[in-house]
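All remarks here apply to the structure that follows.
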Amino acid sequence: MDVADPEPLGLFSEGELMSVGMDTFIHRIDSTEVIYQPRRKRAKLIGKYLMGDLLGEGSYGKVKEVLDSETLCRRAVKILKKKKLRRIPNGEANVKKEIQLLRRLRHRNVIQLVDVLYNEEKQKMYMVMEYCVCGMQEMLDSVPEKRFPVCQAHGYFRQLIDGLEYLHSQGIVHKDIKPGNLLLTTNGTLKISDLGVAEALHPFAVDDTCRTSQGSPAFQPPEIANGLDTFSGFKVDIWSAGVTLYNITTGLYPFEGDNIYKLFENIGRGDFTIPCDCGPPLSDLLRGMLEYEPAKRFSIRQIRQHSWFRKKHPLAEALVPIPPSPDTKDRWRSMTVVPYLEDLHGRAEEEEEEDLFDIEDGIIYTQDFTVPGQVLEEEVGQNGQSHSLPKAVCVNGTEPQLSSKVKPEGRPGTANPARKVCSSNKIRRLSACKQQ
């Protein structure tokens, strides 16, 4: 018998196979019949913070929701990779500057820095901030008009001026005031954020003269668009706040251009128009804040004394609500940490043998909000001379209790999955440095 002969083997020839069709041999399953098992969300602890879902992502890094396992406060953490910061011009310097500025600021309308954690092994920094439910730009983009009702815009603008006045009183020029850097809490409190390009004036400076600017082009004043070497820092913030007010009340920008060169050319000339429906009081305030000459431009005191600022505006239109979450479409913006809490506590008894969740080792709490480094410890020799020896310390002044490779006796190691570790011990796990 010929092996190549298909008949004795009960096989079809190529022609017969094509005539019968492949559907006879391959059973097709409709997608509606497939039951998809969602991937289990695995809990992860960074220090004492339980990680939630992604809130947003920018050029510097990701922002995630976290829960403080000690206070149960809802927070947001900005995750920064040192490798990524090196690729951004002035990236590391801007982050360091922002941390140094935020640690000294305490105001209702300025974002608060709660904690800074650093993982030396993974070269990651975690900036833990107070939680804000939404950004102003996100709210503007959620409505077709791209603007707020006058009553709502007035309330936000008053808070912006309060926060800006506080920053200026501390000798800080923000340099990048815009809706994208203004965040909102659940109760409508405005928070000025993103101080990465801000400048702290010298304590004994005679004026507010600045020489550099890295702000968003559409919000820059004529003196920067025209390339002046020096300019008034406070008046730059007044101009940017004026452009912001123009934008949130009209849905437009006072100056536009097809590219940055055209945009700066239009800003440099200083010619703009205000829509008629703004009304005389608001138009007068906008012209004062967008004055071409910095010396004639409104100060914060003049803004506070203006009739539009002091007036109580009636609620003529429906307020713009906080939009649903862009990913989950959750209109209430519920806590994304809840599924991870269930994984953390709900399955501990059933899966005692497993490593139920991840804890990043080597976390260092830097309570003065700078990156950990080395300091020199003076040791006096027999000849009376001092010898400086490098000694690794946490920046809060405490010595590390443990190396990332050395574990104390009797303490469960999270790096070894074979060991049984109860969830309560993992939650209470101390960082590599003593907290003061």
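Just so it is clear, glycine is given a Cβ too, placed from its N, Cα and C backbone atoms.
None of the substitutions listed is reflected here, since the structure keeps the original residues.
Sequence annotations record features per position, and here Swiss-Prot assigns active site, proton acceptor to D176 based on similarity to another entry. Look at D176 (active site, proton acceptor): DSSP puts it in coil. A 10 Å cutoff on Cβ-Cβ distances gives D176 (active site, proton acceptor) a total of 23 other Cβ atoms nearby, all chains included.
Residues annotated as ATP binding site in Swiss-Prot: L55, G56, E57, G58, S59, Y60, G61, K62, V63, K78. Every protein chain shown contributes to the tally, and the Cβ of S59 (ATP binding site) ends up with 10 other Cβ atoms within 10 Å.
Swiss-Prot lists 49-309 with the feature domain 'Protein kinase'.
Swiss-Prot gives this note for the published mutagenesis S31 to A: No change in kinase activity; when associated with A-325; A-336 and A-366. DSSP assigns S31 (mutagenesis position) to a helical segment in the three-state reduction. Same-chain residues at least 6 positions away in sequence with a Cβ under 8 Å from that of S31 (mutagenesis position) are not found in this chain.
In Swiss-Prot, a published mutagenesis experiment is listed as K78 to I, annotated Loss of kinase activity. Summarising the environment of K78 (mutagenesis position), the number of other Cβ atoms within 10 Å of its Cβ, over all protein chains shown, is 23.
Under its mutagenesis annotations, Swiss-Prot gives D194 to A the following note: Loss of kinase activity and descreased phosphorylation. D194 (mutagenesis position) has a Cβ environment of 20 other Cβ atoms inside 10 Å.
Quoted from Swiss-Prot, the note attached to the mutagenesis of S325 to A states: No change in kinase activity; when associated with A-31; A-336 and A-366. For S325 (mutagenesis position), the number of other Cβ atoms no farther than 10 Å from its own Cβ, over all displayed protein chains, is 17. DSSP assigns S325 (mutagenesis position) to coil, not to a helix or a strand.
T336 (mutagenesis position) has a Cβ environment of 22 other Cβ atoms inside 10 Å. Mapped onto three states, the DSSP output places T336 (mutagenesis position) in coil. Swiss-Prot gives this note for the published mutagenesis T336 to A: Abolishes ability to suppress cell growth. Decreased phosphorylation; when associated with A-366. No change in kinase activity; when associated with A-31; A-325 and A-366.
Mutagenesis annotation in Swiss-Prot: T366 to A, described as Diminished interaction with CDKN1A and impaired ability to repair UV-induced DNA damage by affecting CDKN1A UV-induced degradation. Decreased phosphorylation; when associated with A-336. No change in kinase activity; when associated with A-31; A-325 and A-336; the structure shown retains the original residue.
In Swiss-Prot, a mutagenesis experiment is listed as S431 to A, annotated with the note Does not prevent S-farnesylation. Defects in neuron polarization.
For the mutagenesis experiment C433 to A, the note given by Swiss-Prot reads: Does not affect nuclear localization. Does not prevent phosphorylation at S-431.
Within 8 Å of the Cβ centroid of the ATP site, not counting the listed residues L55, G56, E57, G58, S59, Y60, G61, K62, V63, K78, the chain contributes I79. Counted within 10 Å of its Cβ, the other Cβ atoms near E57 (ATP binding site) come to 11, all protein chains included. Ranked by CA distance from E57 (ATP binding site), the recorded positions K78, D176, D194, S325, T336 have K78 at the top as the closest. The most densely surrounded of the binding-site residues L55, V63 is L55 (count of other Cβ atoms within 10 A of its Cβ). Overall, the recorded ATP-binding residues L55, G56, E57, G58, S59, Y60, G61, K62, V63, K78 cover a maximum inter-Cα distance of 14 Å. Checking each of the binding-site residues L55, S59, G61, V63 against D176 (active site, proton acceptor) by C-alpha distance, the shortest gap belongs to S59.
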